[in-house]
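The heme b b562 binding site annotation in Swiss-Prot covers H83, H182, and the record cites similarity to another entry as its basis. Feature annotation from Swiss-Prot assigns heme b b566 binding site to H97, H196. The feature ubiquinone binding site is assigned by Swiss-Prot to H201. A natural variant is reported in Swiss-Prot for this position, V295 to I, and the note states: In strain: Isolate FMNH 134296.
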Amino acid sequence: MTNTRKSHPLIKIVNHSFIDLPAPSNISAWWNFGSLLGVCLGLQILTGLFLAMHYTADTTTAFSSVTHICRDVNYGWLIRYMHANGASMFFIFLYFHIGRGIYYGSYSFMDTWNIGVLLLFAVMATAFMGYVLPWGQMSFWGATVITNLLSAIPYIGPTLVEWIWGGFSVDKATLTRFFAFHFILPFIITAMVMIHLLFLHETGSNNPSGMNSDSDKIPFHPYYTIKDILGILFMMITLMSLVMFTPDLLGDPDNYTPANPLNTPPHIKPEWYFLFAYAILRSIPNKLGGVLALVFSILILMLFPILHSSKQRSMSFRPLSQCLMWMLVANLLILTWIGGQPVEHPFITIGQLASVTYFFTILILMPSTALMENKLLKW
């Protein structure tokens, strides 16, 4: 008799993806983030669903409905803060996941990588629209500033902005459509994740050495299922500690003030996970130039497979490239810090230098260093 797990049309898909999947024997904890992102997505959809049951997408009641969730709904505060801090965890894992891909050369799986970059854009769009929903000061002004950037697009810009707003300013129509998109996007993201995994399973996972591991594979279950469960346990401990002890640590106090179109906050800034891109945007004293730099700061990820000039795939055995990689990480941390600072001296100059260094490192330094390493190894 055949095993149902291997013969049933639906169950065998799960079997080939999570049970009998041949996986490299040497993948480290850096390979845990994919599963953690999956758990994050599930958690966000679940908590978001319960929040949507009590939320009202109307400018007059949105802020009050969020307050009502926190005060009157059973464990509403828990659901709300798990959703808000879950988004932060999501982005931490996303950045680790991308960093892992860059360090170990996983971007040479071009289909998987490009779908991943599109996923990043989709998640960023979802998070941005979610931040608008509580209709606090930073929600309103964040939405105004970011949507206004589209007016920099030549010819169609101003019309496009009014079309997105559904009027002549960020108002009821904007909030309603942002709620609709914020609700639907995670399901589109889920579908994209499935495509991401489909492409990944065509090639199999990369590993820290960057070499072909076909000769040394182990079954995903039980080895990596137990490893993933440990990662999930650590994630839940971190998330619940954040939610229970310092739920507002990563938020903005301005968002506890209801949105007021007549009063601009002194410092308009997005959530922490967008600050690096926001710093790049602000470092260019031209609207269109800033918007292009902002888009290319993420889109540049798609160039990694093209810019790869080393004879080795991974950075594991390339100390010079490793130095540059960590320089890039430090650079992004500096950009994140600058994004949260007011637009004044010396922050403007630091931001401009960090923005130039970001693009220079990726486009010039990393490929040329890889070529130099090839030469040093007489390859």
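Counting starts with 1 at the first residue shown.
Cβ coordinates are placed from backbone N, Cα and C, and glycine is handled just like the others.
This is the original sequence, none of the listed changes applied.
Keep in mind it's a predicted model, so treat the numbers as computed, not measured.
H97 (heme b b566 binding site) and H83 (heme b b562 binding site) have their C-alpha atoms 20 Å apart, to the nearest angstrom.
Geometry remark: H83 (heme b b562 binding site) versus H196 (heme b b566 binding site), CA distance 24 Å. Non-local neighbourhood of V295 (variant position): empty, since no residue in the same chain at least six residues away has a C-beta under 8 Å from its C-beta. In this structure, of the binding-site residues H83, H97, H182, H196, H201, the smallest number of CB atoms within 10 A of the CB marks H201.
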